[in-house]
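*Asks:* Following this message is one structure expressed as structure tokens.
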Amino acid sequence: MAERKGTAKVDFLKKIEKEIQQKWDTERVFEVNASNLEKQTSKGKYFVTFPYPYMNGRLHLGHTFSLSKCEFAVGYQRLKGKCCLFPFGLHCTGMPIKACADKLKREIELYGCPPDFPDEEEEEEETSVKTEDIIIKDKAKGKKSKAAAKAGSSKYQWGIMKSLGLSDEEIVKFSEAEHWLDYFPPLAIQDLKRMGLKVDWRRSFITTDVNPYYDSFVRWQFLTLRERNKIKFGKRYTIYSPKDGQPCMDHDRQTGEGVGPQEYTLLKLKVLEPYPSKLSGLKGKNIFLVAATLRPETMFGQTNCWVRPDMKYIGFETVNGDIFICTQKAARNMSYQGFTKDNGVVPVVKELMGEEILGASLSAPLTSYKVIYVLPMLTIKEDKGTGVVTSVPSDSPDDIAALRDLKKKQALRAKYGIRDDMVLPFEPVPVIEIPGFGNLSAVTICDELKIQSQNDREKLAEAKEKIYLKGFYEGIMLVDGFKGQKVQDVKKTIQKKMIDAGDALIYMEPEKQVMSRSSDECVVALCDQWYLDYGEENWKKQTSQCLKNLETFCEETRRNFEATLGWLQEHACSRTYGLGTHLPWDEQWLIESLSDSTIYMAFYTVAHLLQGGNLHGQAESPLGIRPQQMTKEVWDYVFFKEAPFPKTQIAKEKLDQLKQEFEFWYPVDLRVSGKDLVPNHLSYYLYNHVAMWPEQSDKWPTAVRANGHLLLNSEKMSKSTGNFLTLTQAIDKFSADGMRLALADAGDTVEDANFVEAMADAGILRLYTWVEWVKEMVANWDSLRSGPASTFNDRVFASELNAGIIKTDQNYEKMMFKEALKTGFFEFQAAKDKYRELAVEGMHRELVFRFIEVQTLLLAPFCPHLCEHIWTLLGKPDSIMNASWPVAGPVNEVLIHSSQYLMEVTHDLRLRLKNYMMPAKGKKTDKQPLQKPSHCTIYVAKNYPPWQHTTLSVLRKHFEANNGKLPDNKVIASELGSMPELKKYMKKVMPFVAMIKENLEKMGPRILDLQLEFDEKAVLMENIVYLTNSLELEHIEVKFASEAEDKIREDCCPGKPLNVFRIEPGVSVSLVNPQPSNGHFSTKIEIRQGDNCDSIIRRLMKMNRGIKDLSKVKLMRFDDPLLGPRRVPVLGKEYTEKTPISEHAVFNVDLMSKKIHLTENGIRVDIGDTIIYLVH
């Protein structure tokens, strides 16, 4: 039962969503054609795209978060009257799908079908996380395949497929790559449709040569790029098998599928004379220990160099005659990268053990230490890097731990012959400031985690995890030349600086071990390949021009683009393995996935007219155009304004229709993506648009919005920990609108965002409550107040609605969706709740329905299904998808401020009343609780008391002189302290200054005004009924502070009224209800001087909560006040011998004699000690 209760509201929302989606589908709301729109372009068009997701699995919440930004933007721009297009393609190009299919095929060959795998234990994952593994990899260079990223925890592909819930019969089909293309794309579309995406699905397609139209489009793009000299042929880094003598692609690998080359900066540490005895035979040669680092930006902080005493090293001769010292394994890699005279040959000149070069003196680039020494580290591994490790103890936990070991342990130094002067003088050098960790992050974290030595592997792994990612994304450089710049922006610049100075080289090795099928361990080699020459000066210059005019919504994104344009060189655009389009002039090569995805947004504009609603482009073409007819000249005509009409059998009006679509929709108004795509895909996107339309800058991208990664409940999303949600799971759990609301609330900046499940649950409740309230208002239309909407609270509410429209409009415009949700839903609902509470005379019908309409429109981009449903409840004939953004009326800021003032005063009075009722601490009081006050006088000040007036004048003077800032308290205190008129009040002055400063931050400069902008007394008097009811008092009066005693006059200031509570004395009477079986009881009540029927009934209602309506209660008195109450009541004769009390009658109380008289029409009557009340 409880379970059902838990899903009722979600089920309600999901039911609405299903109905609304069918309605949109039937009405084809999101299908748009340029030919129909050109007549109505007064407000312009809006074309938005999202990087098509890769089709080797279901879409997850991370994808959904990024694409929600497109979705919300389109929803908003539709309301602003623009013609909106949001198309959605699906990416299948590249190696992962083919590699997975081939892996399955191989498992079936080896182990049968279904496979019977051996019971051998899976390789144990290394628990110690090596420094390099946590560093942010440069995704444009060493791009880990998505297959590796999504492999889950199973060693076998069959197991991975099984974890997706597939049966053995279904899994077999996935051994053919084509089946992946049939299976996952329809599921992606199904999931996205359930989300309610505003997509024109006719324009969707999958990539690769499976779709002949898209294939033809990519071939055209590459022929054009080659024609324009953007594509070159030459050496590029690739995984290579020396034994096989050729590149080793995924399908040729025994292990290491999806592994790519990893780029290091190879640091040259020059050995100084006198050389260690083992190297003495090489006198006259330049000898370098070469260290591979992923963190060139930290090299300013080198204090020493590490080698492992018991590891074998070699010295080999490089192509220019220098000697490099490193491991044999690293030298083998280098020999295929142009380091040696002959490719693949390592000319060894010396074999040595690490201990034989300990204590050698070195000169290292960038560091402030002139000489550093080779010291022992016992944890260096042979399988990564060069076996030589440069030491930066300021930023590497491993290095500070090992250095402290040597400093603390004299015996350890003695064992390896290390002198004190080689270790003790060397202290960590501040290089990077990391928020929360300071400028020596490794020192801080090692102290925090109490790391004792270099053998605390687990703690060191934790330390690295905590500081490396944060350092990359948030670290700020402290060294000259780069001071104040972000690490991620200067990493490449510093690397280039060292390479240009001859102090470093680029070195590559495989990210992980790769074994070829011939059981050969692969290396990274320079091999001939086709590449895009992104480093070419003119191309870079033009792309920089494009970037200048690009809206990035955030400075960090722009800096990231600028940094990328600074270091980006060649990008290999061809592979020999995988799925994709073949290079038109060299068919053995396939175009890789980061290269066929740069201008496909142009294909969206015409796809629906070419491929007939079929993802594979295999259905009949709506224009009757065959793929073979789409020659290079035809594509030129469609996409290039000046291109002549081609020789073709296609009718001119058909090609003009394609051209019209492109000209109408281009350029792309917004592209949204995760920030990790800025250094690769998004930069290539700019480059390729500039290359394809060099003379037409009006076709270049207009805006790019990059967002942070999505956390789930404040933790990283991960399948292995179970903290993971697919898109379809999220909709099942929260409904589409519930999920969308939480996505909007997750975050706006390039910092990590957070999807909080509790927020999604709370959102569901809010949405459900909101629609129920709307239904209630529609049902109670007649009972809502009509006539002029002119009360104080009517006018405040109207102003708050208009202010909400304006603020929310600005937030949507800037794509600050979390803020738009705050101003357009949370604060908007709060304004309604406040109005409902304050409007004691009832809410105004016109305002209530204006509010519902405006709220529905402001929320529609986030929760379109529910808003469409409410739109229908309001009796609107058309879809909300065709509605317009609400028009904001005038905003009376003064009125809004006065309402805020009213809420603050009410809050303060409640607190003061609570304190008044609490007995003073330390005083012995009677056990009797304090009696609640009945009356209150509120004192308001027209002007500040003289001491506050003087203080404020001083503050305002400083504020205006300091460009809107106040100086330190010391400065203010010394000036105020020297003023004779303030001497007496100094104890009060600084607390008053502190209050003003605090309010200045919240409310702005108006807090320094010497008078309020509204009439304080009038605001309180207009709301006196609300205040009286809210505090449950009998009566409140409002007076000026000038009428009060000195203490109040001195402390009362504008905007901060003071008050006095009191108990008005009265005489107690019995209030008796003689009606049988109605649940109303008899009670005692105080009657006070001047009371009338209304005040007594209100007092009764506070005691008898069963009475809801004042007008339903009548009071009567006994004709005989003495004997009447003593007679036994007779059923059916409740009114006998009693007289109704008129509402005009006034009660007079004689406190001395404890008697009460009633005065009515000049007649005075004694009422005794009992009154009758009747409830009808």
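Glycine is treated like the rest: Cβ placed from N, Cα and C.
Pasting the relevant annotations from Swiss-Prot:
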- Tyr52, Tyr54, Leu594, Ser597: L-leucine binding site (BINDING)
- Pro242 to Glu: Reduced leucyl-tRNA ligase activity (MUTAGEN)
- Gly245 to Pro: Loss of leucyl-tRNA ligase activity (MUTAGEN)
- Gly245 to Ala: No effect on leucyl-tRNA ligase activity (MUTAGEN)
- Gly245 to Asp or Arg: Reduced leucyl-tRNA ligase activity (MUTAGEN)
- Pro247 to Ala: Reduced leucyl-tRNA ligase activity (MUTAGEN)
- Asp250 to Glu: No effect on leucyl-tRNA ligase activity (MUTAGEN)
- Asp250 to Arg: Loss of leucyl-tRNA ligase activity (MUTAGEN)
- Asp250 to Ala: Reduced leucyl-tRNA ligase activity. Decreased activity in pre-transfer editing and no effect on post-transfer editing of tRNA(Leu) mischarged with methionine (MUTAGEN)
- Lys719: ATP binding site (BINDING)
*Asks:* What is the interatomic distance between the Cα atoms of Leu594 (L-leucine binding site) and Pro247 (mutagenesis position), given in whole Å?
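*Replies:* That comes out at 20 Å between the alpha carbons.
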*Asks:* Quick one: Cα separation, Gly245 (mutagenesis position) versus Tyr52 (L-leucine binding site), in Å?
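*Replies:* So the Cα of Tyr52 (L-leucine binding site) lies 36 Å away from that of Gly245 (mutagenesis position).
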*Asks:* May I ask you to report the DSSP-based helix, strand or coil state of Ser597 (L-leucine binding site)?
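*Replies:* In the DSSP reduction, Ser597 (L-leucine binding site) maps to coil.
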*Asks:* Given the recorded positions Pro242, Pro247, Lys719, which one's Cα is the least distant from that of Ser597 (L-leucine binding site)?
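*Replies:* Nearest listed residue in space: Pro247.
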*Asks:* List only the single closest residue to Tyr52 (L-leucine binding site), chosen from the recorded positions Pro242, Pro247, Lys719 by CA-CA distance.
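*Replies:* Comparing Cα positions, the candidate nearest Tyr52 (L-leucine binding site) turns out to be Lys719.
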*Asks:* Three-state secondary structure of Tyr54 (L-leucine binding site) from DSSP?
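*Replies:* DSSP call for Tyr54 (L-leucine binding site): strand.
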*Asks:* Please give me the CB contact count at 10 A for Pro247 (mutagenesis position), counting all chains in the structure.
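*Replies:* Here the count is 19.
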*Asks:* Count the other Cβ atoms sitting within 10 Å of the Cβ of Lys719 (ATP binding site), across every protein chain shown.
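*Replies:* Taking all protein chains shown, Lys719 (ATP binding site) has 14 Cβ neighbours within 10 Å.
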*Asks:* State which of the following mutagenesis positions has the fewest other Cβ atoms within 10 Å around its Cβ: Pro242, Gly245.
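*Replies:* Gly245, out of the mutagenesis positions Pro242, Gly245, has the fewest neighbouring Cβ atoms within 10 Å.
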*Asks:* Please tell me which one of the recorded positions listed here (Tyr54, Pro242, Pro247) sits closest to Lys719 (ATP binding site), measuring Cα to Cα?
*Replies:* Tyr54
*Asks:* Taking the centroid of the Cβ atoms of Tyr52, Tyr54, Leu594, Ser597 as the L-leucine site, which other residues of that chain lie with their Cβ within 8 Å of it, listed in sequence order?
*Replies:* Pro51, His91, Thr93, Gly94, Thr207, Ser593, Asp596, His681
*Asks:* Can you grab the distance from Pro242 (mutagenesis position) over to Tyr54 (L-leucine binding site)? Cα atoms, rounded to a whole Å.
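*Replies:* Distance between the two Cα atoms comes out at 32 Å.
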*Asks:* Should Pro247 (mutagenesis position) be counted as helix, strand, or coil on the basis of DSSP?
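*Replies:* Its secondary structure by DSSP: strand.
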*Asks:* May I ask for the distance between Tyr54 (L-leucine binding site) and Pro247 (mutagenesis position), taken between their Cα atoms and rounded to an integer number of Å?
*Replies:* 25
*Asks:* According to DSSP, which of helix, strand or coil covers Pro242 (mutagenesis position)?
*Replies:* coil
*Asks:* Taking the residues Tyr52, Tyr54, Leu594, Ser597, which the record names as binding L-leucine, find the longest CA to CA distance and state it in Å to the nearest whole number.
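*Replies:* So the binding residues stretch over 12 Å, Cα to Cα.
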*Asks:* Including all protein chains shown, what's the count of other C-beta atoms within 10 A of the C-beta of Ser597 (L-leucine binding site)?
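*Replies:* There are 22 of them.
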